[in-house]
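**Student:** Sending over a structure as structure tokens; questions will come in a sec.
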Amino acid sequence: MRIPITLLQTYFSEPLSTKEILEACDHIGIEAEIENTTLYSFASVITAKILHTIPHPNADKLRVATLTDGEKEHQVVCGAPNCEAGLIVALALPGAKLFDSEGQAYTIKKSKLRGVESQGMCCGADELGLDELQIQERALLELPEATPLGEDLATVLGNTSLEISLTPNLGHCASFLGLAREICHVTQANLVIPKEFSFENLPTTALDMGNDPDICPFFSYVVITGISAQPSPIKLQESLQALKQKPINAIVDITNYIMLSLGQPLHAYDASHVALDSLRVEKLSTPESLTLLNGETVLLPSGVPVVRDDHSLLGLGGVMGAKAPSFQETTTTTVIKAAYFLPEALRASQKLLPIPSESAYRFTRGIDPQNVVPALQAAIHYILEIFPEATISPIYSSGEICRELKEVALRPKTLQRILGKSFSIEILSQKLQSLGFSTTPQETSLLVKVPSYRHDINEEIDLVEEICRTESWNIETQNPVSCYTPIYKLKRETAGFLANAGLQEFFTPDLLDPETVALTRKEKEEISLQGSKHTTVLRSSLLPGLLKSAATNLNRQAPSVQAFEIGTVYAKHGEQCQETQTLAILLTEDGESRSWLPKPSLSFYSLKGWVERLLYHHHLSIDALTLESSALCEFHPYQQGVLRIHKQSFATLGQVHPELAKKAQIKHPVFFAELNLDLLCKMLKKTTKLYKPYAIYPSSFRDLTLTVPEDIPANLLRQKLLHEGSKWLESVTIISIYQDKSLETRNKNVSLRLVFQDYERTLSNQDIEEEYCRLVALLNELLTDTKGTINS
């Protein structure tokens, strides 16, 4: 779309420079560029205002003028008779190239005239090659008071236009009024409605035309008699030509100009070809051919919106009128129509029959429904200026325009989450009101009424974008927004820790083939998903994929596999599917010794140690960790268990069943653990990391051996002591567990080491002995019920 800068300036309370207009368009999100169709022989000549002048100290006929271009001041020596303060003139800067009366080029330089420095030259019209504008000999070219300062003179004098491209969400900018309104929102200028669009409203008469409300909820027209197809005034023709519109006749030119100015398409019919009593808008029931205004004959498919009467089709609704009933050279009575077509209806029509037109461009993006009648009234006033004797009927209207504005709630917390910056409700209200919205503060949000011309505002995120328009993109005080979710950060930190600790990270696919899934021998319901010809099942455990990868590595002469994987496993619970973020650790023994050193052996406790190291790394206390027996078919029946934290199942671990390892073609023992990272992430959210200083006083310890039944976990004794709340008991460590298989009693000896510590003083033997005896007494109560004894 093309808009002359001079025409756009009439909508602003104060002139804006071309740079300001371009910056405003960029801020709005409009692609804009300047197009100048007039060529001048000068360059580097700008507009400047004379602030003040003083007589030249060494020359009676010269004056020293101080000028401003809006940003910088310039001192120029000038001899023109009209060099006075307050004038806006043409200032040639050093480096500017001008031409003399003989056509010879010369360059303006910074120089001294009679001892006073001159930083350029104030130009007369003849010095710029604009002899027709020279009104007095040796006089300066005087520019209008509204001329913006610092602008290139060629841009100011030339036929300069703004060429813009609109995205589909900016339909409200597809007119002079709409674009000027948006520019005013992001600049300091106020919107001014030109005088030709300021008038009293005309009376309207309601009709029931039977229009399809799903296509055209509002339709209006006026009948004007006593007009002709005479040319429009020269000024209007020049305006249309600057807009790349071909002048046709007064009536058609007025409808086109109002569409470009206000954004409301109008159409003029020859009244003798329209049956007003049956005029309506509806969907075409059967395909018909129609010759359009552009002379093209098209076959209209059924379902497209049309304007018609009982006798003929009058046009393709919202797109283009038919040629036969259009305004003719012989027309003396016209029907001018203005309507509101729903954007979704016109978009559907354009898919069925894509015919580009200025009307379709605006209707598909959405026009202001409350501007339909005012645009028709503007056309009437324009016509009366050209045809004062014309007779005007009342404005007839059918349908209703929804006067209720859309309401959308905006919450400050949404802006904080998305932009990383907090706004009060009062500030949000001020910003949105400056953009033309009405606001009502609520307790925790702002209720925003959307103007009728803003079809792009439908939900909260749209208002967030509007707030972005009021903010600089270079917000230095903006709080950094975390880009990662807690579970993502946990997975990265865990992977880094395990890799640094010596494990290798494996990556296996989520989709497995049925043969690999069968390795786990689980009886869970499988989730099928066709990934390729062979991979059809989503994994319910990381074990099958890791077993297959481990076997591949061992078969390629890897001495052992010490690996981990972090991935998603899938489970089905009834009709619902659940995804769980999981960590798996897989360890295998070395196949053979490669040196004189003995082979490092692996056991169930090696695997448990890795889990405990991981928890310790994440600052989780292993005191809350309990190991319970399990009966999972994937593991060795006597070397497996379930780890629980606060009674929640957190991990399964053990030696992979030998038959399963053999089935996977692995000859050596395999140990496997699978941890629920989602549960671990929830625990970390509840964990408070506190600094614990190093002790500066020595600690003391006592060793204790207990005889307990073999089914009592040693860790139970340890936790019993730690949970008693002793103020000096620093730690309890299991030293050894011994069981004599030759004895008939099924007991075992558990040796514990109790460390006592005070961070404020050195404990005496008496303090330690008293606390030790108290803890032993507590254990005696526990062992009395289990027939255990304390040996030392």
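Backbone N, Cα and C atoms are what each Cβ position is placed from, and that goes for glycine too.
Just so you know, the substitutions we noted aren't modelled in this structure.
Straight out of Swiss-Prot:
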DOMAIN    39-154  domain 'tRNA-binding'
DOMAIN    403-480  domain 'B5'
BINDING   D456, D462, E465, E466  Mg(2+) binding site
VARIANT   C577 to Y  In strain: CWL029 and TW-183
DOMAIN    695-791  domain 'FDX-ACB'
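Mind running through what each feature is packed against?
**Tutor:** Mean predicted confidence for the domain 'B5' (403-480): the pLDDT average there is 86.
The secondary structure of E466 (Mg(2+) binding site), as reduced to three states from DSSP, is helical. Just so you know, the Cβ of E466 (Mg(2+) binding site) picks up 21 other Cβ atoms within 10 Å once every protein chain is counted.
In the three-state DSSP reading, C577 (variant position) counts as strand. Of all Cβ atoms in the protein chains displayed, 12 besides its own lie within 10 Å of the Cβ of C577 (variant position).
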**Student:** Mind checking which of D456, D462, E465 has the fewest other CB atoms within 10 A of its CB? They're the binding-site residues.
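**Tutor:** With the binding-site residues D456, D462, E465, fewest surrounding Cβ atoms within 10 Å: E465.
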**Student:** Reported as an integer number of Å, what is the Cα distance between C577 (variant position) and E465 (Mg(2+) binding site)?
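**Tutor:** Distance between the two Cα atoms comes out at 36 Å.
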**Student:** Using an 8 Å cut-off from the Cβ centroid of D456, D462, E465, E466, can you name the remaining same-chain residues around the Mg(2+) site, in sequence order?
**Tutor:** N169, R454, I457, I461, L463, V464
**Student:** Based on DSSP, name the secondary structure state of D456 (Mg(2+) binding site): helix, strand or coil.
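**Tutor:** SS state of D456 (Mg(2+) binding site) = coil.
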**Student:** How does the domain 'tRNA-binding' (39-154) divide up by DSSP, counting helix, then strand, then coil residues?
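**Tutor:** Looking at the domain 'tRNA-binding' (39-154) with DSSP, the answer is 8 helix, 51 strand, 57 coil.
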